[in-house]
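Step one of this worksheet: look at the structure below.
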Amino acid sequence: MSSGESHQEQLSQSDPSPSPNSCSSFELIDMDASSSYEPVSPHWFYCKVLDSKELWIPFNSEDSQQLEDAYGSGKDCNERIVPTDGGRYDVHLGERMRYAVYWDELPSEVRRCTWFYKGDKDNKYVPYSESFSQVLEDTYMLAVTLDEWKKKIESPNREIIVLHNPKLMVHYQPIAGSDEWGSTSTEQGRPRSVKRGVENIPVDIHCGEPLQIDHLVFVVHGIGPACDLRFRSIVQCVNDFRSVSLNLLQTHFKKAQENEQIGRVEFLPVNWHSPLHSTGVDIDLQRITLPSINRLRHFTNDTILDVFFYNSPTYCQTIVDTVASEMNRIYTLFLQRNPDFKGGVSIAGHSLGSLILFDILTNQKNSIGDIDSEKGSLSSAEDRGDASTLEEDLKKLQLSEFVTVFEKEKVDREALALCTDRDLQEMGIPLGPRKKILNHFSARKNSVSINRPAMSASEVNISKENGDYLDVGIGQVSVKYPRLNYKPEIFFAFGSPIGMFLTVRGLRRIDPNYKFPTCKGFFNIYHPFDPVAYRIEPMVAPGIEFEPMLIPHHKGRKRMHLELREGLTRMSMDLKNNLLGSLRMAWKSFTRGPYPALQASETAEETEAEPESSSEKSNEANTEEPPVEVKEEAPISVGMLNGGQRIDYVLQEKPIESFNEYLFALQSHLCYWESEDTVLLVLKEIYQTQGVFLDQPLQ
């Protein structure tokens, strides 16, 4: 073997790779290049316009996968409608639009996103259009396959995207376009980062909501179109409330979720402000509004006047009709979209919305249709015992001879209660009988002032022909209350002025035996600094002074500043009691007369001081024992409005809020939407009706 041949063999052994000139060499290069390219994984986004700015929000992972499956299903994909966001929105694939299902909302644009660029004024990434994203993807595939980079792509709006390498891709926005001679300026603005695939951009993508819905809650807003200090709508605030509930289910009902006992609670908003102000009343108000302090007057017309609208017979009817019809409509639509739903329904109201729901609930009828025949009707025991006919009433008044007159005029007992002195005179009733009749029904109204609080806070007579018409004599307007298509299980009131409105209407107390005709539970939840909130329990038990139930912190125990405050209070009380006891003993010994012998006086003082000190100790012990006895042995009776349970529940203020109550007053009235403590109480009470409890009871 020659030296040249041996050298060639060594080269071949040391470098086993094929020669670049061979055909197999090209095939290997193409295989390596093509294998390094992987198609991009798309993710679906929708666009929300907030403050005239477009914000692209990703669908959760489950919804995005459903949209992608529908997109790749075939030719009919453009006709597909995919429910998203727990069934609250529908995406029309052909239109690439997202529509709200249960409420009115402007549709949102939907995109199948693969390529993104960083926005101008923030660090949020904006997706390219689907068509241009496909151009970028094709160019990227060629660059990776052929290993040829620094490719320039011009977008439809004449912007330049440069692919330097897989890690560096930039977007240039030209400062000036072509001039009048057709020449194009080469000056470019600040480059913006370009990313391929949603996994390469900073964005939070949630896993999605459980498919199983255990309970449905309707949420009614208060005055005005805005529900918090950020001027957000009821839809946005309820979205926050729902998000908090999903997080709390994972942290406080983890065992039940792992055992697949529970799914989630659906919260749906009910809007009555827009239908009310679409009646043309805003135009009428604008004509009489003074031109000065325009913004303040506009705010007043749009918000505070809602309270006066509710006290107007015309607009009160519009409000209750809107709330009831909206809840019935949404409930029917919800059942159509969720045919397997077997859970219960509850309602929640914030501020004035809670009063609207309170009045609607008190004017419902049970399934039999006769409220007075059911246990727990609005009438008191005295009123139920006096549920006589018109003939019996006239017989008691010794006016039986006028029965035929009333029958001829088709006046029944309820209609007679509505008659005035002039009406009776026109029917030919003499002055004496007229006074007897009017005095009789006036006395009945005054005697029933407590037993029908929910019936618009006054004595209410229910017509036999139409049980929804109310005769109200102490301030509440007379309207026809619609019937709900379901029986709510629990009524939650957030920051509610119900107690104040009932008092203003002339109601001083609530019958302890009263309960809603169709609703079993009632929780009055409020922040201690909320200027709009009022208590309910003192109206049920006016002779007893007691504190509301303190809502536990969602992380357990009380807030540290509250525990510290209670500890200091107890310490000061102990010091005060000890000091007073010492001063009392010294004063008694000082005012006691002198004894003949010093020793005798000392022994006498000792013998008297011992029972006194023991009595002081026993008194101190007695002063410390009653709170324990009240909590354990003597539960407070607050009537049947909440099934015998407590009604008033107060939140714990935050440490910073305790420094100045007035500074946080307005915020306290709007804090419920994002309050974990409020949401956890709602979830706890709802799931208790299903036999599901917290993983660990809160203290």
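Just so you know, glycine gets a Cβ as well, placed from its N, Cα and C.
If you look for the noted substitutions, you won't find them, since the model keeps the original residues.
Swiss-Prot lists 30-112 with the feature domain 'WWE'.
In three-state terms derived from DSSP, SER351 (mutagenesis position) belongs to neither a helical nor a strand segment and is classed as coil. Within the same chain, residues at least 6 positions away in sequence whose Cβ sits under 8 Å from that of SER351 (mutagenesis position) are HIS221, GLY222, ILE223, PHE494, GLY495, SER496, PRO497, VAL532, HIS669. One mutagenesis experiment catalogued in Swiss-Prot, SER351 to Ala, is accompanied by this note: Loss of TAG hydrolase activity.
Look at Swiss-Prot and you will find SER351 tagged as active site, nucleophile, backed by a curator's inference.
Among the features that Swiss-Prot reports, domain 'SAM' is placed at 383-445.
Marked as domain 'DDHD' by Swiss-Prot on the basis of sequence analysis: 484-688.
Mean pLDDT across the domain 'DDHD' (484-688) comes to 77 in this model. Here the domain 'SAM' (383-445) has, by DSSP, the following mix of helix, strand and coil residues: 46 helix, 0 strand, 17 coil. Residues of the domain 'WWE' (30-112) grouped by DSSP class, helix first, strand second and coil last, total 25 helix, 31 strand, 27 coil.
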